[in-house]
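> Could you have a look at this structure, given as structure tokens, before my questions?
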Amino acid sequence: MPTVDDVLEQVGEFGWFQKQAFLLLCLISASLAPIYVGIVFLGFTPGHYCQNPGVAELSQRCGWSQAEELNYTVPGLGPSDEASFLSQCMRYEVDWNQSTLDCVDPLSSLVANRSQLPLGPCEHGWVYDTPGSSIVTEFNLVCGDAWKVDLFQSCVNLGFFLGSLVVGYIADRFGRKLCLLVTTLVTSVSGVLTAVAPDYTSMLLFRLLQGMVSKGSWVSGYTLITEFVGSGYRRTTAILYQMAFTVGLVGLAGVAYAIPDWRWLQLAVSLPTFLFLLYYWFVPESPRWLLSQKRTTRAVRIMEQIAQKNGKVPPADLKMLCLEEDASEKRSPSFADLFRTPNLRKHTVILMYLWFSCAVLYQGLIMHVGATGANLYLDFFYSSLVEFPAAFIILVTIDRIGRIYPIAASNLVTGAACLLMIFIPHELHWLNVTLACLGRMGATIVLQMVCLVNAELYPTFIRNLGMMVCSALCDLGGIFTPFMVFRLMEVWQALPLILFGVLGLTAGAMTLLLPETKGVALPETIEEAENLGRRKSKAKENTIYLQVQTGKSSST
């Protein structure tokens, strides 16, 4: 009886049908970018200082320039008007409406030295140095409330983590297509609700809801496209699908530049996603999932449609279509199996660390660019472009060099780039951007390749469990990253870079402790997984190597 892969070899592994589905689903991949890293623009913190009643009137009466107004009325400004905690979060406790104040150094008429003036917190809000708006300027998320910006982004990653526990079940129980449509609808609605949220708390809840479903939408699209194409195209298709996310990053920089108001920006990236609901008529259900649910008639009908669109004749035995069974998957997996043997324990711990560190490095470098860049939009744009050569490097090296050395080298490069950035003066901004781009490229390579290695190191019956548990550390890393970046920068601006450097270098060294899996048969049992790197299993090598190329993580 023919399997889906057997039929695809005859009706087209990547024909017109697959190309059309691929392009449509890539739009979903691109739409995740504003959700994943939109904090860079939505949560942009401009220069700010306390608003003082009477200062504007005094400035107008005296004819001060903005620089003179700041110099006379704002405490703690450096020699070059550099921002500090005092200048941004404290104010002179002075009645600026009193008529005795002079226009030339007005505070000198009150005290001989400004340092003798009492200071107090900003009680009347802030003045922001920006023509646009962000959640920071609208809800005054600065000074004592600055941590709420971190929480805004952490809620997205918390949503990713919670959603992964539910969405995978929905996709396996009710189908990839239904899961895609439902999560897309909720993602779109929650995105619009975020844009119109009346207060910070409701905005936070809508953002959490969006995180819970948006990654599920992305994964559903990933699973569908990898199940539509033949085995020879799955790996390349999966990498290109992830590249579509990079296209979304590049486009986000342009959209954010054109729309500096955060509410309109949020609407601009949310409203178009309602069009994905039209996929109900253009993207069919996965034949593989239908076969797993014993719905053979509908699976056969879809395979006939694929053959027709590809201009091929379906095989005569198509009605006997079946799903290839894997006897090893009849064994029930448990969390303890991930730590049952010495090598499995080692692999699990290392993979958890790799997932955690690559999430921190990838998101952390994006946020660091947003917080320190001279030109937010250009710096974000340039650092996003480097993800394209990163994908090319993966395609070139994955079968020629392997997995372990590229992952280790990429981690080491990222860590070294972060540490070098500490010693680069601000005047050499181009060099800082170059190093940030180099680190971003390394983090991108790791993020994409660790997914494949994770699937190749576990035996079949715990492969999906291993993928789910280890990749959960990616979402946990994302939860902590905003606090690591923004709160540590308040202590010392270079402190996050030191942390990133240590994480990257440690991850690079730990990666070398993993066995190379290039060309090695996918392990079927715990014994085979335990012996990876010691000897190559010859059994089923030809057929299982095809599974290695598919990246079975797509089913998680």
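Residue positions begin at 1 at the first shown residue.
Note: Cβ is positioned from N, Cα and C throughout, glycine not excepted.
Every residue here is the original one, so none of the noted swaps is modelled.
Pulled these features from Swiss-Prot for this protein:
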- C155 to A: Choline affinity is increased fourfold by MMTS; when associated with A-26; A-179; S-322; A-358; A-418; S-437; A-470 and A-474 (MUTAGEN)
- C179 to A: Choline affinity is increased fourfold by MMTS; when associated with A-26; A-155; S-322; A-358; A-418; S-437; A-470 and A-474 (MUTAGEN)
- M212 to L: No change in TEA and MPP(+) uptake (MUTAGEN)
- V213 to G: Decreased TEA uptake. No change in MPP(+) uptake (MUTAGEN)
- S214 to G: Decreased TEA and MPP(+) uptake (MUTAGEN)
- K215 to R: Loss of TEA and MPP(+) uptake activity (MUTAGEN)
- G216 to A: Decreased TEA and MPP(+) uptake (MUTAGEN)
- W218 to F: Decreased guanidine, histamine, serotonin and TEA uptake. No change in MPP(+) uptake. No change in TEA and MPP(+) affinity. Decreased TEA Vmax. No change in MPP(+) Vmax (MUTAGEN)
- V219 to L: No change in TEA and MPP(+) uptake (MUTAGEN)
- Y222 to L: Decreased guanidine, serotonin, TEA and MPP(+) uptake. No change in histamine uptake. Increased TEA and MPP(+) affinity. Decreased TEA and MPP(+) Vmax (MUTAGEN)
- E227 to D: Loss of TEA and MPP(+) uptake activity (MUTAGEN)
- C358 to A: Choline affinity is increased fourfold by MMTS; when associated with A-26; A-155; A-179; S-322; A-418; S-437; A-470 and A-474 (MUTAGEN)
- C470 to A: Choline affinity is increased fourfold by MMTS; when associated with A-26; A-155; A-179; S-322; A-358; A-418; A-437 and A-474 (MUTAGEN)
- D475 to R: Decreased MPP(+) uptake (MUTAGEN)
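Walk me through the surroundings of each of these features.
Of all Cβ atoms in the shown protein chains, 22 besides its own fall within 10 Å of the Cβ of C155 (mutagenesis position).
In the three-state DSSP classification, C179 (mutagenesis position) falls within a helix.
Sequence-distant neighbours of M212 (mutagenesis position) (same chain, six or more apart, CB under 8 Å from its CB) are G159, F160, L162, G163, V166, V167, listed in sequence order. DSSP assigns M212 (mutagenesis position) to a helix in the three-state reduction.
There are 26 other CB atoms within 10 A of the CB of V213 (mutagenesis position), with all protein chains counted.
Cβ environment of S214 (mutagenesis position): L32, I35, G159, F160, G163, T183, T187 lie under 8 Å away, each six or more residues apart in the same chain.
Under a cutoff of 8 A between CB atoms, and with a sequence separation of 6+ in the same chain, the neighbours of K215 (mutagenesis position) are L32, G159, F160, G163, S164, V167.
Around the Cβ of G216 (mutagenesis position), 26 further Cβ atoms fall within 10 Å across all displayed protein chains.
Neighbour list (W218 (mutagenesis position), Cβ cut-off 8 Å, at least 6 residues apart, same chain): I28, S29, L32, F245.
Secondary structure at V219 (mutagenesis position), as computed by DSSP, is helix. Here the Cβ of V219 (mutagenesis position) has 25 other Cβ atoms within 10 Å, regardless of which shown protein chain they belong to.
Neighbour count (other Cβ atoms within 10 Å of the Cβ, all protein chains): 30 for C358 (mutagenesis position). In this structure, C358 (mutagenesis position) is part of a helix by DSSP.
The Cβ of C470 (mutagenesis position) has T348, L351, M352, W355, N454 as same-chain neighbours under 8 Å, each 6 or more residues away in sequence.
Proximity of D475 (mutagenesis position) to non-local residues of its own chain (separation of 6 or more, Cβ distance below 8 Å) is seen for N157, L158, F160, F161, S164, A359, given in sequence order.
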> Return one of helix, strand or coil for C155 (mutagenesis position), based on DSSP.
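In three-state terms, C155 (mutagenesis position) counts as helix.
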> How far is it from V219 (mutagenesis position) to V213 (mutagenesis position), counting Cα to Cα, in Å?
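Just about 10 Å between their Cα atoms.
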> Using only C-alpha positions, which one of C179, G216, E227 is spatially nearest C155 (mutagenesis position)? These are the mutagenesis positions in the record.
G216
